[in-house]
Amino acid sequence: MKPLHYTASALALGLALMGNAQAVTTIPFWHSMEGELGKEVDSLAQRFNAENPDYKIVPTYKGNYEQNLSAGIAAFRTGNAPAILQVYEVGTATMMASKAIKPVYDVFKEAGIQFDESQFVPTVSGYYSDSKTGHLLSQPFNSSTPVLYYNKDAFKKAGLDPEQPPKTWQDLADYAAKLKASGMKCGYASGWQGWIQLENFSAWNGLPFASKNNGFDGTDAVLEFNKPEQVKHIAMLEEMNKKGDFSYVGRKDESTEKFYNGDCAMTTASSGSLANIREYAKFNYGVGMMPYDADAKDAPQNAIIGGASLWVMQGKDKETYTGVAKFLDFLAKPENAAEWHQKTGYLPITKAAYDLTREQGFYEKNPGADTATRQMLNKPPLPFTKGLRLGNMPQIRVIVDEELESVWTGKKTPQQALDTAVERGNQLLRRFEKSTKS
């Protein structure tokens with residue numbers, strides 16, 4: 001029989017170990033990263049957890065951006081929100097008005113962790129900052145710009161220079177016709193049509209998408225994307241669609257799969273699609289800048305970001321917020337932010353991550369990997385090309401999708417579709433404006 005004092009000591013040790021295990025603070029993190037991107041999110045969380053045994057980040061895929069935002073807000077209303085919610089860029093105004101969030105600069109301040117907001121690339125951080133205080137409301141994470149992916153092997157077969165992607169939309173239309181004639185099922189397809197064909201088309205060509213500097217200067221903004229330049233662009237795509245040179249394959253990122261499986265020779269898609277293209281494409285491909293309108297004065301201007309940021313939700317305890325601050329600080333460290341950028345194709349969110357990536361020779365070894373960054377920094381942004389801050393923007397994107405689909409199916413002219421999209425979208429803007437003043 002073991003001595004009593006030994007048994008008591010063992011019991012005390014066991015209880016202490018149990019207490020330590022129970023002291024681990026679990027931090028739910030809801031996101032929209034799937035495929036290779038989801039694997040990278042899991043990898044970052046696992047590494048943080050290993051380095052910080054008192055905390056456990058639990059990443060959970062909750063569907064696409066719209067589904068995740070809806071799930072997060074619904075969970076907040078029932079008191080079951082995650083600690084961290086990934087929300088796409090057009091959900092920024094909605095999150096600001098939701099009263100469901102705790103600004104990240106407050107989270108860091110209360111946790112006693114130094115937070116250098118100036119470390120983030122200004123054109124990215126400006127999108128997620130409080131326009132009154134200049135402080136970050138959410139932390140940039142997977143920021144992107146649209147880029148052009150093209151099949152170099154298909155270019156060769158069609159008699160096109162594989163090192164020269166089309167620079168203008170007029171060039172792209174010509175290339176798509178030649179690629180289709182050479183035997184490709186699809187010359188060109190586009191992902192995220194509202195973000196690329198209207199929001200970024202407008203910024204890249206120096207045009208406003210909405211008044212009040214795209215909503216940054218007030219909730220009384222009105223949509224302005226039904227002007228002659230945008231109508232002409234959609235009309236060009238309509239003509240390509242009729243000829244079979246442009247294929248509409250879906251509202252989200254469906255065109256990326258059509259590209260990497262070899263169906264479509266070119267696609268405009270998020271720079272964040274690069275991870276899946278690297279993984280699945282079985283041909284030589286290139287990454288080019290977004291085309292611009294050859295008739296646009298002073299184009300190209302600058303791209304506006306897409307992707308998402310990380311919002312901290314209200315209603316958590318102090319220890320949870322301390323863990324959240326530590327995790328966000330971990331993500332922003334140069335080596336981690338650089339790794340995320342290099343593995344996914346998303347933008348380097350900090351200056352240090354960009355510098356480190358360049359010093360490591362990544363851009364020299366991977367031509368085109370800096371395309372998204374060069375587009376974002378192509379020219380200093382104009383007041384109306386730094387992004388969008390429009391209420392109910394996720395719903396407005398759905399309206400834009402519906403109206404553009406009416407063009408691709410021949411039910412409306414480009415002018416009719418964009419006029420209707422502006423009219424319907426403005427109704428949502430007025431509803432949002434009213435809600436912020438009530």
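Glycine is treated like the rest: Cβ placed from N, Cα and C.
As annotated by Swiss-Prot, sn-glycerol 3-phosphate binding site applies to Y65, E89, S144, S270, G307, Y346, R397, with the evidence given as experimental evidence. E89 (mutagenesis position) falls within a helix when secondary structure is assigned with DSSP. The Cβ of E89 (mutagenesis position) lies under 8 Å from the Cβ of Y127, S143, I305, G306, G307, A308, S309, G387, L388, each of these being in the same chain and 6 or more residues away along the sequence.
According to Swiss-Prot, the mutagenesis experiment E89 to A carries this note: Constitutively active as a chaperone. Not affected by G3P.
Under DSSP, W192 (mutagenesis position) is assigned to coil, being neither helix nor strand in the three-state scheme. Taking the Cβ of W192 (mutagenesis position) as centre and 10 Å as the limit, one finds 25 other Cβ atoms among all the protein chains shown. Among the mutagenesis entries in Swiss-Prot is W192 to S, noted as: Cannot bind G3P. Fails to stimulate ATPase activity of the complex. Constitutively active as a chaperone, independently of the presence or absence of G3P. Exhibit lower anti-aggregation activity.
In Swiss-Prot, a mutagenesis experiment is listed as W192 to H, annotated with the note Cannot bind G3P. Fails to stimulate ATPase activity of the complex.
Experimental mutagenesis at this site is recorded by Swiss-Prot as W195 to H, annotated: Slight increase in the dissociation constant of G3P. Around the Cβ of W195 (mutagenesis position), the same chain contributes V90, P146, G306, R397, each under 8 angstroms and 6 or more positions distant in sequence.
Here the residue is the original one, while Swiss-Prot reports the published mutagenesis W195 to S with the comment Strong increase in the dissociation constant of G3P. Fails to stimulate ATPase activity of the complex.
Among the mutagenesis entries in Swiss-Prot is R397 to V, noted as: Constitutively active as a chaperone. Not affected by G3P.
Per-site Cβ counts within 10 Å over the binding-site residues Y65, Y346 peak at Y346.
S270 (sn-glycerol 3-phosphate binding site) sits 8 Å from W192 (mutagenesis position), taking the C-alpha atoms as the reference points. Non-local contacts of S144 (sn-glycerol 3-phosphate binding site) by the CB criterion (under 8 A, 6+ apart in sequence, same chain) comprise S270, S271, G272, I305, G306, G307, G345, Y346, L347, A372.
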